[in-house]
Amino acid sequence: MKSTSDLFNEIIPLGRLIHMVNQKKDRLLNEYLSPLDITAAQFKVLCSIRCAACITPVELKKVLSVDLGALTRMLDRLVCKGWVERLPNPNDKRGVLVKLTTGGAAICEQCHQLVGQDLHQELTKNLTADEVATLEYLLKKVLP
C-alpha cells in the first residue's frame, strides 16, 4: 500500500519538485544566516514587516501564508531579540501593529548583505542564464 505522500507525489509531481526546491533554498538560507543567529523563517518575517513598514499580525499571516498561532510565537521571539515591536493599532483598539525596531532594520540589512547574490547563484549553479530566465518566466506564469 502506498503512503499518502507517495500518492500525492504521483498526482502532483510538479508540486513536490517546487517543495523540494523551496526546502533547499531554506536550508541554504539557514546556513548563510547562521553567523547572525537568525533563521530563514525569522528573516522572512522581518523582510515582510520591512516591506510594509507597519503591519497587523493578521495581514502578516496572509502575506506569509502561516498559522496565526505560529506567527504570534515567532513575533514573541523577534520582540525578545529586540528586532520587532508591537504598537497599539490606532484603527483597532484591540489590535496591534508590528514594526521593525532600529535593531531589526539593521539585522535585515546585514542579512541582505550576507546573502546577496550568493544564494541565487548557489540555487541556479547548474542552470544556464537562459534556463534561469525560462524557469523564472514559467514560475511567474504559474502564479496568479
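In case you wondered, yes, glycine gets a Cβ from its N, Cα and C as well.
So, quick note: what you're seeing has the original residues, none of the substitutions.
The annotation domain 'HTH marR-type' is assigned in Swiss-Prot to 11-144 on the grounds of sequence analysis. Secondary structure of the domain 'HTH marR-type' (11-144) per DSSP (helix as H, G, I; strand as E, B; remaining residues coil): 93 helix, 17 strand, 24 coil.
For the mutagenesis of VAL45 to Glu, Swiss-Prot gives this note: Increased transcription of the region II transcript. The structure shown keeps the original residue. Packing around VAL45 (mutagenesis position) is summarised by its Cβ count: 24 other Cβ atoms lie within 10 angstroms of its Cβ, all protein chains included.
Residue environment of ARG77 (mutagenesis position) contains 14 other Cβ atoms, counted within 10 Å of its Cβ in all protein chains. Quoted from Swiss-Prot, the note on mutagenesis experiment ARG77 to Leu is: Increased transcription of the region II transcript.
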Cα-Cα distance linking VAL45 (mutagenesis position) and ARG77 (mutagenesis position), given in Å to the nearest integer:
11
